[in-house]
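What Swiss-Prot says about this one:
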MUTAGEN   E27 to Q  Loss of glycerol channel activity
MUTAGEN   G73 to F  Loss of glycerol channel activity
MUTAGEN   G73 to A  Increased glycerol channel activity at acidic pH
MUTAGEN   S77 to A or D  Decreased glycerol channel activity
MUTAGEN   H80 to A  Loss of glycerol channel activity
MUTAGEN   F85 to A  Decreased glycerol channel activity
MUTAGEN   N133 to Q  Abolishes N-glycosylation
Amino acid sequence: MVFTQAPAEIMGHLRIRSLLARQCLAEFLGVFVLMLLTQGAVAQAVTSGETKGNFFTMFLAGSLAVTIAIYVGGNVSGAHLNPAFSLAMCIVGRLPWVKLPIYILVQLLSAFCASGATYVLYHDALQNYTGGNLTVTGPKETASIFATYPAPYLSLNNGFLDQVLGTGMLIVGLLAILDRRNKGVPAGLEPVVVGMLILALGLSMGANCGIPLNPARDLGPRLFTYVAGWGPEVFSAGNGWWWVPVVAPLVGATVGTATYQLLVALHHPEGPEPAQDLVSAQHKASELETPASAQMLECKL
């Protein structure tokens with residue numbers, strides 16, 4: 001009897017009671033899954049000379065990765081996976097502003113770590129493809145496996161607009177999916193529909209710079225490549241492109257949130273919502289599981 005109870009007791013000691021800590025762990029794992037699968041698809045295509053992957057397979061893998069990542073952490077952290085979406089959730093009141101920098105830090109750290117995992121996984125393939133010469137530009141460049149870079153014709157102004165518009169479309173779509181006063185999505189299928197949204201964006205807006213739309217997805221891997229052997233050119237390439245996929249998605253998230261709220265959400269009839277959205281349900285469940293003292297601490301945070 002003692003032996004059968006031991007695993008349960010151990011699990012009880014390991015269980016984390018803090019809501020914020022659980023959210024951080026779930027967000028870290030979700031971003032890690034997203035990045036490893038997305039970068040793996042790109043690495044497979046690039047290092048094989050596109051004999052084992054292409055433009056379509058990269059975006060398909062990325063959309064499926066988003067779906068899986070949301071299932072991983074959706075009911076714990078909300079599976080934001082993206083500082084731009086976290087910002088949108090703060091704007092609409094679904095995430096406390098005080099948690100925004102914490103979410104962003106976790107997302108950046110996870111993207112950095114996932115890039116390291118991708119590098120280790122494809123280390124031999126990278127060495128074979130490049131001959132040990134890791135470059136940011138040129139016919140054998142491999143930096144784009146990890147971070148995004150603009151097409152040769154793309155100006156910074158057009159690239160900035162690309163990211164504002166693309167992220168705005170992303171946020172409009174996500175808010176519509178989560179809006180129970182609108183058409184809505186059957187419970188549990190939200191991740192699938194979000195994956196379809198990502199695929200549509202990739203296939204329609206991916207040519208200019210690969211639709212980063214996510215500051216953590218771009219900056220975390222870029223920092224990794226800087227320290228892993230690609231050097232400072234990861235920041236100077238594309239006329240100093242690096243800041244565009246960091247700043248523009250945040251602008252796009254603000255624009256997209258304001259657009260959906262002003263044109264759709266604000267005009268719903270007054271009254272209770274038909275059903276709780278994924279994030280609200282998660283918070284309610286967390287409150288029921290969290291002791292009163294922990295809830296007080298959460299409020300202070």
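Placement of Cβ uses the backbone N, Cα and C atoms for every residue, glycine included.
Quantities reported herein were computed from a predicted structural model and do not represent experimental measurements.
Neighbour counts were taken at the CB atom with a 10 A radius for the mutagenesis positions S77, N133; the maximum falls on S77.
Cα to Cα, F85 (mutagenesis position) and E27 (mutagenesis position) are separated by 13 Å. Other Cβ atoms within 10 Å of the Cβ of G73 (mutagenesis position) number 24 in total over all chains. In the three-state DSSP reading, N133 (mutagenesis position) counts as coil. The local packing around F85 (mutagenesis position), expressed as other Cβ atoms within 10 Å of its Cβ over all shown chains, amounts to 26. Proximity to E27 (mutagenesis position), judged by a C-alpha distance within 10 Å, picks out G73, H80 from the mutagenesis positions G73, H80, N133. Cα spacing between G73 (mutagenesis position) and H80 (mutagenesis position): 9 Å, rounded to the nearest whole number.
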